[in-house]
Amino acid sequence: MKKIFMMVHELDVNKGGMTSSMFNRSKEFYDADIPADIVTFDYKGNYDEIIKALKKQGKMDRRTKMYNVFEYFKQISNNKHFKSNKLLYKHISERLKNTIEIEESKGISRYFDITTGTYIAYIRKSKSEKVIDFFKDNKRIERFSFIDNKVHMKETFNVDNKVCYQVFYDEKGYPYISRNINANNGAVGKTYVLVNKKEFKNNLALCVYYLEKLIKDSKDSIMICDGPGSFPKMFNTNHKNAQKYGVIHVNHHENFDDTGAFKKSEKYIIENANKINGVIVLTEAQRLDILNQFDVENIFTISNFVKIHNAPKHFQTEKIVGHISRMVPTKRIDLLIEVAELVVKKDNAVKFHIYGEGSVKDKIAKMIEDKNLERNVFLKGYTTTPQKCLEDFKLVVSTSQYEGQGLSMIEAMISKRPVVAFDIKYGPSDFIEDNKNGYLIENHNINDMADKILQLVNNDVLAAEFGSKARENIIEKYSTESILEKWLNLFNS
């Protein structure tokens with residue numbers, strides 16, 4: 001029986017895009033009676049709560065499991081020990097003896113030596129979490145992190161107050177992994193699996209060992225690496241029979257064009273395509289570009305699975321233009337604000353609702369203020385219910401400069417919301433038929449984009465017609481059956 005392991009650095013409740021596509025893929029494979037689970041390599045003390053939240057929100061299928069390198073060794077340690085490590089908690093409490101507590105605010109206290117007045121510790125508590133920082137010569141030297149009053153991690157700090165060493169503890173308080181951290185760049189150095197008495201050169205070596213333990217070396221074992229940073233972990237295992245695939249979810253070009261510079265991680269995946277079973281990209285245009293740019297053959301086009309949900313029952317007549325994405329430079333939300341300015345000058349009734357978080361949010365907020373657009377452009381923050389937000393939009397706009405596919409645009413079209421997007425690599429031209437189910441705009445032509453938005457917000461019949469055709473096109477182009485068939489053909493080839 002086939003079993004699929006999909007790899008990514010981390011999972012979290014506020015991850016979209018690639019993570020959502022992995023969740024959808026897992027569900028579709030499970031529906032086809034092929035277990036498809038997710039493997040992560042980061043450390044989170046609250047992963048149990050994160051997985052519960054993802055499943056409760058309906059993002060992650062109830063059948064999908066998450067395997068994690070730290071959880072694996074933690075469980076071994078849990079099974080090895082029967083009693084709590086009382087010495088650990090005694091060690092911590094002894095350091096707080098003979099101190100004076102000064103409460104700074106609710107849940108925050110500082111501790112001073114009762115004899116010398118020396119600053120000893122800082123404690124911050126919340127409902128379920130607590131941290132204790134210990135100081136020496138007024139400099140932080142250690143932090144103990146607790147969840148539900150149990151220590152799960154200790155961090156050691158250098159003289160510059162940067163983490164240089166970490167220790168991880170099991171449910172009973174016993175250390176199971178410790179590792180050196182490069183204080184300058186955060187890179188993981190020598191790692192010690194205390195529970196197994198093993199030493200590893202770095203995090204890569206540890207994760208390779210873990211994958212070899214987790215995944216049986218059989219043709220029915222299928223590894224799909226979605227996270228580009230995790231690819232070396234899969235690539236370097238000694239599996240001879242298990243299948244290995246890399247997936248590229250983004251444009252592989254370094255810049256907003258195709259001048260020849262490539263992203264380092266994606267380039268590494270592509271250059272090693274012939275040494276694994278294959279590399280998957282999401283659009284045929286990207287596959288053809290890669291074949292022209294690199295001396296490789298094992299490149300395949302398979303779209304993300306698209307979740308076809310019911311269309312909204314009502315058509316939005318209010319003049320609301322929507323946008324949902326990470327607020328990062330590649331999305332060029334600054335251009336969206338310039339478009340909004342042009343639109344509002346001609347029709348002050350139009351509103352722009354922008355959902356997302358990211359590094360450029362403060363810059364965008366200032367642009368909105370500087371252009372006096374506060375009554376028309378609204379930053380709504382991160383949303384856990386994008387489909388509900390789509391129901392409020394009359395149309396969706398994208399100023400993104402490059403995509404792997406453009407899943408958020410596809411989701412809008414499923415909801416019968418026409419999309420106005422710059423014609424960039426890769427994605428929009430695959431599913432937007434200009435002047436039939438949306439508009440493809442010459443990149444950076446903000447005047448044309450503004451004009452097309454005005455046409456749609458002021459013509460209910462046209463917007464509804466485009467929206468209906470958009471949904472029909474997506475359902476026809478991205479059927480679950482055809483996408484699943486491509487994967488199965490690849491596995492069986």
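Placement of Cβ uses the backbone N, Cα and C atoms for every residue, glycine included.
At each noted position, the model has the original residue.
Annotated UDP-N-acetyl-alpha-D-glucosamine binding site per Swiss-Prot: G17, K59, H249, R326, K331, T383, 403-411, in sequence order, evidence recorded as experimental evidence. In the three-state DSSP assignment, the secondary structure recorded for G17 (UDP-N-acetyl-alpha-D-glucosamine binding site) is coil.
Listed in Swiss-Prot as a mutagenesis experiment, G117 to R is described as follows: Forms monomers. No change in activity. Taking Cβ-Cβ distances under 8 Å and a sequence separation of 6 or more, G117 (mutagenesis position) has no neighbours in its chain.
According to Swiss-Prot, the mutagenesis experiment K136 to S carries this note: Decrease in activity. Long-range Cβ contacts of K136 (mutagenesis position) within its own chain (separation 6+, distance under 8 Å) are none. Classification of K136 (mutagenesis position) by DSSP places it within a strand.
Per Swiss-Prot, mutagenesis N138 to Q is noted as: Slight decrease in activity. In sequence order, Y119 make up the list of same-chain residues 6 or more apart from N138 (mutagenesis position) whose Cβ falls under 8 Å from its Cβ.
For N180 to W, Swiss-Prot lists a mutagenesis experiment annotated as follows: No change in activity. N180 (mutagenesis position) carries a strand DSSP state (E or B). Around N180 (mutagenesis position), taking its Cβ as the centre, 16 other Cβ atoms fall within 10 Å, counting all chains.
The Cβ of H249 (mutagenesis position) has 21 neighbouring Cβ atoms from other residues within 10 Å, across all protein chains displayed. Mutagenesis annotation in Swiss-Prot: H249 to A, described as Severe decrease in activity; the structure shown retains the original residue.
Around the Cβ of R326 (mutagenesis position), the same chain contributes G16, G17, G356, E357, G358, each under 8 angstroms and 6 or more positions distant in sequence. Swiss-Prot gives this note for the published mutagenesis R326 to S: Strong decrease in activity.
The note that Swiss-Prot attaches to the published mutagenesis R326 to A is: Loss of activity. Secondary structure at R326 (mutagenesis position), as computed by DSSP, is coil.
Secondary structure from DSSP puts K331 (mutagenesis position) in a helix. Spatially close to K331 (mutagenesis position) yet at least six residues away along the chain are S325, G356, G358, V360, T399, S400, Q401, judged by Cβ distances under 8 angstroms. In Swiss-Prot, the entry for mutagenesis K331 to A or S states: Loss of activity. The structure shown retains the original residue.
E403 (mutagenesis position) falls outside any helix or strand according to DSSP and counts as coil. Other Cβ atoms within 10 Å of the Cβ of E403 (mutagenesis position), summed over all protein chains shown, number 26. Here the residue is the original one, but Swiss-Prot notes a mutagenesis experiment at this spot, E403 to A: Loss of activity.
Taking a C-beta cut-off of under 8 angstroms and a sequence separation of 6 or more, E411 (mutagenesis position) has the following same-chain neighbours: V306, K307, P386, Q387, L390. Among the sequence features in Swiss-Prot, the mutagenesis site E411 to A is noted as follows: Severe decrease in activity.
With M409 (UDP-N-acetyl-alpha-D-glucosamine binding site) as the anchor, the candidate mutagenesis positions are N180, H249, E403, and the one with the nearest CA is E403. For the binding-site residues L407, M409, counting C-beta atoms within 10 A of each C-beta gives the highest total at M409. Among the listed binding-site residues, namely G17, Q405, the Cβ with the most fellow Cβ atoms inside 10 Å is that of Q405.
In space, H249 is the closest of the recorded positions H249, E403, Q405, L407 to N180 (mutagenesis position), judged by Cα positions.
For the pair E403 (mutagenesis position) and H249 (mutagenesis position), the Cα-Cα distance reads 8 Å. In this structure, E411 (mutagenesis position) is part of a helix by DSSP.
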